[in-house]
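One structure is given below, encoded as structure tokens.
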Amino acid sequence: MWEANPEMFHKAEELFSKTTNNEVDDMDTSDTQWGWFYLAECGKWHMFQPDTNSQCSVSSEDIEKSFKTNPCGSISFTTSKFSYKIDFAEMKQMNLTTGKQRLIKRAPFSISAFSYICENEAIPMPPHWENVNTQVPYQLIPLHNQTHEYNEVANLFGKTMDRNRIKRIQRIQNLDLWEFFCRKKAQLKKKRGVPQINEQMLFHGTSSEFVEAICIHNFDWRINGIHGAVFGKGTYFARDAAYSSRFCKDDIKHGNTFQIHGVSLQQRHLFRTYKSMFLARVLIGDYINGDSKYMRPPSKDGSYVNLYDSCVDDTWNPKIFVVFDANQIYPEYLIDFH
């Protein structure tokens, strides 16, 4: 199921409150066949209907039966990703995982009212995301150091670095970048005709001045640097945190910031600074040894369409990966360490 854009939600709610309720009351006769609809991300009303994609557990008919039993009550249902509750009194649906709401309506059923898959609907967000705010470009959610999620990230870092150096780990929640990544993954699976694409969690070290830009726009080697581009002109990732740490800089922005607050450049050592490293989800797919001249992965068969997905330092034991398409990357975690 999909989340509605907040601005669209409020506009539709205002229009809906002026028209639909009166129309429903006037037309509520015993021989009317009613359907139940939700306001989709595309701005159109889609009918509730079980389907193989979302695995929705409730149908329009189920909702109507519940409504007739108790017009001021509610009904709960699930999809493959989330649990929901429909409130008949409010005529709204709430995602019990994220807390997000969207409008629903009861309207006369017609053949044209059947639901359909809209091409520009949003892809469901990961179920472990929390307090999602769709009105900001991204969110940094601090992970508690006792959680499984924190320890999973810290253990990957700790394979080649001392995990006690970690100051904090934050989850990056960027719906736009997540959708781009998911659509790219689906595209590659369709192109290859395979059920899964080779995907790895890889590290990327960078200067602190680029952190916010990466969280908003994703990685861009033209801006973030390419560290020599030995294996191609793309974004570089490493299997080992120790390697990526070589490119992390605790360059505070910058000397002027301290001077404005009355701190001299000589006193900067009194302030503890931290370095930043990303742990990204990367679709490495099919890879080949890289070359400094590559602007994109080379062809598998000499054609212009059948290309590798990424380049590496050594196909037998890859430690460095180069990705040329940002949509193959989702910057998932930001690790601050000293």
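Easy rule for this one: first residue shown is 1, then count along the chain.
Each residue, glycine too, has its Cβ placed from N, Cα and C.
The domain 'WWE' feature in Swiss-Prot is assigned to 22-106; the stated evidence is sequence analysis.
In this view, Tyr38 (mutagenesis position) is surrounded by 20 other Cβ atoms within 10 Å of its Cβ, with every protein chain counted. Annotation of the mutagenesis experiment Tyr38 to Ala in Swiss-Prot: No effect on subcellular location at the nuclear envelope.
When Cβ atoms from all protein chains are considered, those within 10 Å of Tyr84 (mutagenesis position) total 22, not counting its own. In Swiss-Prot, the entry for mutagenesis Tyr84 to Ala states: Loss of subcellular location at the nuclear envelope. The structure shown retains the original residue.
Under the three-state DSSP scheme, Gln93 (mutagenesis position) falls in the strand class. Listed in Swiss-Prot as a mutagenesis experiment, Gln93 to Ala is described as follows: Loss of subcellular location at the nuclear envelope.
In this view, Arg102 (mutagenesis position) is surrounded by 23 other Cβ atoms within 10 Å of its Cβ, with every protein chain counted. DSSP assigns Arg102 (mutagenesis position) to a strand. The annotation that Swiss-Prot gives for the mutagenesis experiment Arg102 to Ala reads: Loss of subcellular location at the nuclear envelope.
Swiss-Prot lists 123-338 with the feature domain 'PARP catalytic', giving sequence analysis as the kind of evidence.
In the three-state DSSP assignment, the secondary structure recorded for His204 (mutagenesis position) is strand. Shown in sequence order, Phe219, Thr235, Tyr236, Phe237, Ala238, Ser244, Phe247, Met277, Phe278, Ala280, Pro331 are the residues of the chain, 6+ apart in sequence, with a C-beta less than 8 angstroms from the C-beta of His204 (mutagenesis position). His204 to Ser appears in Swiss-Prot as a mutagenesis experiment; the accompanying note says: Catalytically inactive mutant; when associated with S-236.
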Candidate nearest Tyr84 (mutagenesis position) in space, where candidates are the mutagenesis positions Tyr38, Gln93, Arg102 and distance is Cα-Cα: Gln93
Rounded distance in angstrom between the Cα atoms of Tyr38 (mutagenesis position) and Arg102 (mutagenesis position): 7
Model confidence over the domain 'WWE' (22-106), averaged pLDDT: 80
